[in-house]
Amino acid sequence: MTKSSKDICSENEGKKNGKSGFFSTSFKYVLSACIASFIFGYQVSVLNTIKNFIVVEFEWCKGEKDRLNCSNNTIQSSFLLASVFIGAVLGCGFSGYLVQFGRRLSLLIIYNFFFLVSILTSITHHFHTILFARLLSGFGIGLVTVSVPMYISEMTHKDKKGAYGVMHQLFITFGIFVAVMLGLAMGEGPKADSTEPLTSFAKLWWRLMFLFPSVISLIGILALVVFFKEETPYFLFEKGRIEESKNILKKIYETDNVDEPLNAIKEAVEQNESAKKNSLSLLSALKIPSYRYVIILGCLLSGLQQFTGINVLVSNSNELYKEFLDSHLITILSVVMTAVNFLMTFPAIYIVEKLGRKTLLLWGCVGVLVAYLPTAIANEINRNSNFVKILSIVATFVMIISFAVSYGPVLWIYLHEMFPSEIKDSAASLASLVNWVCAIIVVFPSDIIIKKSPSILFIVFSVMSILTFFFIFFFIKETKGGEIGTSPYITMEERQKHMTKSVV
């Protein structure tokens with residue numbers, strides 16, 4: 001079919017203005033970073049699939065009638081589940097420092113780190129060594145939490161930051177899905193009342209599953225070393241490499257006219273440099289009401305995400321489903337759940353720029369409430385009825401879908417759009433750290449609470465989703481389409497007032 005002159009003119013105008021399709025140059029750069037997001041999701045989920053095999057091989061319930069359910073296993077499993085999140089807190093705290101040396105360099109360090117840690121985890125033989133290895137895995141995840149969204153934010157067209165930002169969450173869910181799929185090779189898992197030892201294949205396979213991220217890390221290293229050697233335009237400009245910054249912007253915007261984004265970066269860098277000269281550190285910013293306000297909002301928004309209960313479902317779903325299902329259905333349902341989580345993240349790529357960040361966050365809270373509240377009430381009335389068991393399972397899927405298209409991907413986009421450039425690195429790191437601290441608070445006791453009464457979790461998550469809805473409705477502002485380094489919470493005049501005053 002021959003194109004009309006009008007169509008050709010329209011295409012040329014699009015190129016001139018730097019408008020291109022989703023699968024543009026930026027897409028390739030984003031993919032190179034999202035390999036780390038995949039490792040993130042895989043590392044969070046892998047233990048959920050293979051935990052019982054480790055319990056049997058390490059004999060945590062030795063001498064007990066039930067080799068899977070004993071007090072020693074409950075305590076050690078809780079520590080093992082929480083160790084990743086504790087490590088992530090430490091990683092987030094360090095990530096703000098690491099990204100100062102380069103966004104691409106940060107990713108390269110992360111891939112090398114995961115390569116070594118995955119090997120270490122696969123050769124552990126004791127509780128203390130596997131606990132240490134999982135802490136290190138969590139540390140790497142904490143680095144990913146800040147580095148990848150920052151890289152994506154600085155390597156993409158301003159009108160597509162949301163869509164590309166969703167890819168971080170998409171690859172996290174893909175990693176979760178792959179971890180569960182690989183676990184299928186071992187079957188249903190060891191029986192609690194059996195004395196039969198693990199097969200040689202099972203003993204080998206769970207270690208290979210821990211080793212798998214090292215292979216993915218090598219792919220990430222290869223991508224950055226061979227194909228994607230450039231740093232982000234913001235970082236390059238900040239280091240005085242103006243022409244390099246301009247050249248990479250031409251690739252990102254697919255046009256020679258990049259004056260507008262270059263000027264936006266210039267203004268952001270100047271504000272950041274002024275902040276450094278005037279010693280506007282995170283602690284200094286917290287003393288200024290306008291900056292303190294946006295930092296607190298970011299930390300609250302980040303922490304509240306964990307009270308949707310998403311990491312309880314991801315890291316401990318097998319334990320939760322034991323309350324409702326026979327063992328032969330648990331693995332199948334976990335696979336379906338992770339597949340839904342992965343697939344339902346795709347719509348967010350397209351709707352995050354159409355509906356905006358705030359609208360998606362609000363609808364996500366409504367979805368979580370609709371999922372949990374009826375389930376909590378039904379569990380209190382008659383926990384053992386088949387209807388309540390089915391309702392509980394359906395609720396987890398409604399929650400997963402709601403999270404996948406809203407709070408999951410949107411938070412990491414928002415944290416790198418809400419803060420002004422002079423505090424973005426440190427404030428985003430702090431907010432991410434708060435997210436992982438809240439994950440520990442939620443995940444650590446979940447194993448014990450599930451055994452006592454799952455409805456307690458449903459009630460807590462229901463109440464928190466209501467509080468989160470009103471918090472977002474009244475306090476959170478839209479950031480869609482904003483220039484890099486700006487903030488809807490602090491005017492340029494307010495920022496300049498603090499940037500231009502003399503150092504005392």
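Numbering starts at 1 and runs along the chain as displayed.
In case you wondered, yes, glycine gets a Cβ from its N, Cα and C as well.
Residue density at Q169 (beta-D-glucose binding site): 29 other Cβ atoms are found within 10 A of its Cβ, drawing on all protein chains shown. The beta-D-glucose binding site annotation in Swiss-Prot covers Q169, Q305, N311, N341 and is backed by experimental evidence.
For Q169, Q305, Q306, N311, W412, the entry in Swiss-Prot reads alpha-D-glucose binding site, with the evidence type experimental evidence.
Counting every protein chain shown, the number of other Cβ atoms lying within 10 Å of the Cβ of N48 (mutagenesis position) is 22. According to Swiss-Prot, the mutagenesis experiment N48 to A carries the following note: Reduces D-glucose and D-fructose transport activity.
As a published mutagenesis entry, K51 to A appears in Swiss-Prot alongside the note: Reduces D-glucose and D-fructose transport activity. Reduces susceptibility to inhibition by compound HTI-1. Reduces susceptibility to inhibition by compound HTI-1; when associated with A-447. Secondary structure from DSSP puts K51 (mutagenesis position) in a helix.
Here the Cβ of K51 (mutagenesis position) has 22 other Cβ atoms within 10 Å, regardless of which shown protein chain they belong to. Listed in Swiss-Prot is the mutagenesis experiment K51 to Q, annotated as follows: Reduces D-glucose and D-fructose transport activity.
Quoted from Swiss-Prot for the published mutagenesis L304 to T: No significant effects on affinity for D-glucose and D-fructose. Around the Cβ of L304 (mutagenesis position), the same chain contributes C438, M464, L467, T468, F471, each under 8 angstroms and 6 or more positions distant in sequence. DSSP gives L304 (mutagenesis position) a helix state.
The mutagenesis experiment S315 to A is recorded by Swiss-Prot, whose note states: No significant effects on D-glucose and D-fructose transport activities. Reduces turnover number for D-glucose.
The annotation that Swiss-Prot gives for the mutagenesis experiment E319 to A reads: No significant effects on D-glucose and D-fructose transport activities. Reduces turnover number for D-glucose.
DSSP assigns N341 (mutagenesis position) to a helical segment in the three-state reduction. The annotation that Swiss-Prot gives for the mutagenesis experiment N341 to A reads: Abolishes D-glucose and D-fructose transport activity.
For the mutagenesis of A404 to E, Swiss-Prot gives this note: Modestly reduces D-glucose and D-fructose transport activities and affinities for these substrates. The structure shown keeps the original residue. A404 (mutagenesis position): 26 other CB atoms within 10 A of its CB, across all protein chains.
DSSP assigns N435 (mutagenesis position) to a helix. Less than 8 angstroms from the CB of N435 (mutagenesis position) sit C92, T145, S302, G303, Q305, Q306, L411, each of them six or more residues away in the same chain. A mutagenesis experiment is reported in Swiss-Prot for this position, N435 to A, and the note states: Reduces D-fructose transport with no significant effect on D-glucose uptake.
Mutagenesis annotation in Swiss-Prot: D447 to A, described as Reduces susceptibility to inhibition by compound HTI-1; when associated with A-51; the structure shown retains the original residue. With a 10 A radius on its CB, D447 (mutagenesis position) counts 22 other CB atoms from all the protein chains.
Compute the center of the Cβ atoms of Q169, Q305, Q306, N311, W412, which mark the site for alpha-D-glucose; besides them, the chain residues with Cβ within 8 Å of that center are T308, I310, F403, Y407, G408, L411, N435. Comparing CA positions across the recorded positions N48, K51, Q169, N341, D447, the one lying closest to A404 (mutagenesis position) turns out to be N341. Across the structure, N48 (mutagenesis position) and D447 (mutagenesis position) place their CA atoms 12 angstrom apart.
Checked against N311 (beta-D-glucose binding site), the recorded positions K51, N341, W412 differ in C-alpha distance, with N341 being the nearest. W412 (alpha-D-glucose binding site) and Q169 (beta-D-glucose binding site) have their C-alpha atoms 8 Å apart, to the nearest angstrom. Looking only at the recorded positions Q305, Q306, N311, N341, the densest Cβ neighbourhood within 10 Å occurs at N341.
Within 10 Å of the C-beta of W412 (alpha-D-glucose binding site) there are 27 other C-beta atoms, taking all protein chains into account.
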